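*Asks:* Below you will find the structure I want to go over with you.
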Amino acid sequence: MKRDLHQFQGPNHGTSIAGSSTSSPAVFGKDKMMMVKEEEDDELLGVLGYKVRSSEMAEVALKLEQLETMMGNAQEDGLAHLATDTVHYNPAELYSWLDNMLTELNPPAATTGSNALNPEINNNNNNNSFFTGGDLKAIPGNAVCRRSNQFAFAVDSSSNKRLKPSSSPDSMVTSPSPAGVIGTTVTTVTESTRPLILVDSQDNGVRLVHALMACAEAVQSSNLTLAEALVKQIGFLAVSQAGAMRKVATYFAEALARRIYRLSPPQTQIDHSLSDTLQMHFYETCPYLKFAHFTANQAILEAFEGKKRVHVIDFSMNQGLQWPALMQALALREGGPPSFRLTGIGPPAADNSDHLHEVGCKLAQLAEAIHVEFEYRGFVANSLADLDASMLELRPSETEAVAVNSVFELHKLLGRTGGIEKVFGVVKQIKPVIFTVVEQESNHNGPVFLDRFTESLHYYSTLFDSLEGAPSSQDKVMSEVYLGKQICNLVACEGPDRVERHETLSQWSNRFGSSGFAPAHLGSNAFKQASTLLALFNGGEGYRVEENNGCLMLSWHTRPLITTSAWKLSAVH
């Protein structure tokens, strides 16, 4: 809103306080700041792929006003060719795109002169205060529709149009109507189809990826001003996408924003409890956790062959979803089931309840029903690095065979100095017949933020793409939230707070080898049965099981996503 003139006048009401010389230092400094701001805006527009300068935005806004007015007043016949014959592929070149659109429309009422349709705009063409940043839209149109491989931006010609007033308070912009009605609003009464301006979806997708990468690069170089501007544009560009791309971009945008504004996600007991619940939904939606449990159980079952007393120490107890299948397999074992002891380790509950005990009670009921001798004990630990072998009530290996199991847990130790070495030391004291490990197949633990960001963007884009084939349900939505929390931790956090430090099989193999473990190859039965399991999900389409040096990898198309490996103490130990 304009201030009254007397607010800027001195006591004599005739001399301006700040207006005696245009070459004063204050004015010069203001001009310099404006030039720097324009350069920053030009940089941002260039990064996003728009071939236009900030100084040209006023004229672009003028053309957008003309285009909106023409489309609002054109008849159905005058726009039909846009919906059928004309496709505009590159709105990044705003000048040529707008000129092309204005030429294609060519309304019958148009006269010579670029602003003949709206003479009020001509009268105020040099008044840049008429145009503000809020008047501009990166992509024109009021609605977004998905059509094959393109995005269709629809303009509803049957809706009411309100044209902006000029800078003069007494002049109103009007549009001619068949009834000759003059006023601030014009209502189109003709019924028409929605004419479409089609934009290549790949163009928008590429621009979105470029914006994500540019923002991550700005964060790494500590250019937070540019990063802040880019993260806002990422959210805007993401809504023009559909499916997995929109969801992934939204989660990465949130994570980048948290890093920029130093709003680290919480790492509390409530957060642990929520992650546990979300993991259950993830288990129901897609085959990744089922594959992890099945392949690990198969390796444990083979290692327990012929043993009368067996003991599993689970580093990732959670809701105990892995163990009913193993207990049923033991119950069906030739010669009768062995005595089965289970030690479950998990984080503390938010309400201080003994949730591990509740899980044990449910498993005990199952064991009784299938006639398996069962013993259970749960341990609460904030970190696996807090464990000590003496807590586990180990029995002589001659009387009891022990297996250690870890699913998506070991990578959380890599941010704690000496954490993984401490756990490996405890496992060697346990002397298990097998140590089964499931981890994400990706390197998200490098020292360079931009490299981690790039790898995680590829990895989670593939994961979200695999979820698109699942039926829409609450489980699917919660599964996406589960993955989104991982993205947030990976991108927004550093130091001990960043626990999502995934590494590849080759990296883990080096760690295990240097710590005194040797690989225990998974059998062919696990490979065949895992392939059968995947057929239950989307007909198995897209999922692949691959064998890699005795380990099993679950891939979506050609990208490995998780790996199951098994280890035993090397001969020298």
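Even glycines carry a Cβ here, placed using N, Cα and C.
None of the noted substitutions appears here; every position holds its original residue.
The annotation domain 'GRAS' is assigned in Swiss-Prot to 199-568 on the grounds of sequence analysis. Annotation of the published mutagenesis GLN328 to Arg in Swiss-Prot: In brrga1-1; causes a dwarf phenotype due to its inability to be degraded; the original residue is retained in the structure shown.
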*Asks:* Kindly state the mean pLDDT of the domain 'GRAS' (199-568) in the predicted structure.
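*Replies:* For the domain 'GRAS' (199-568), the model's average pLDDT rounds to 93.
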*Asks:* In DSSP terms, helix, strand or coil for GLN328 (mutagenesis position)?
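*Replies:* GLN328 (mutagenesis position) sits in a helix per DSSP.
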*Asks:* Applying a 10 Å Cβ distance cut-off over all chains shown, what neighbour count does GLN328 (mutagenesis position) have?
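*Replies:* Total other Cβ atoms inside 10 Å, all chains included: 15.
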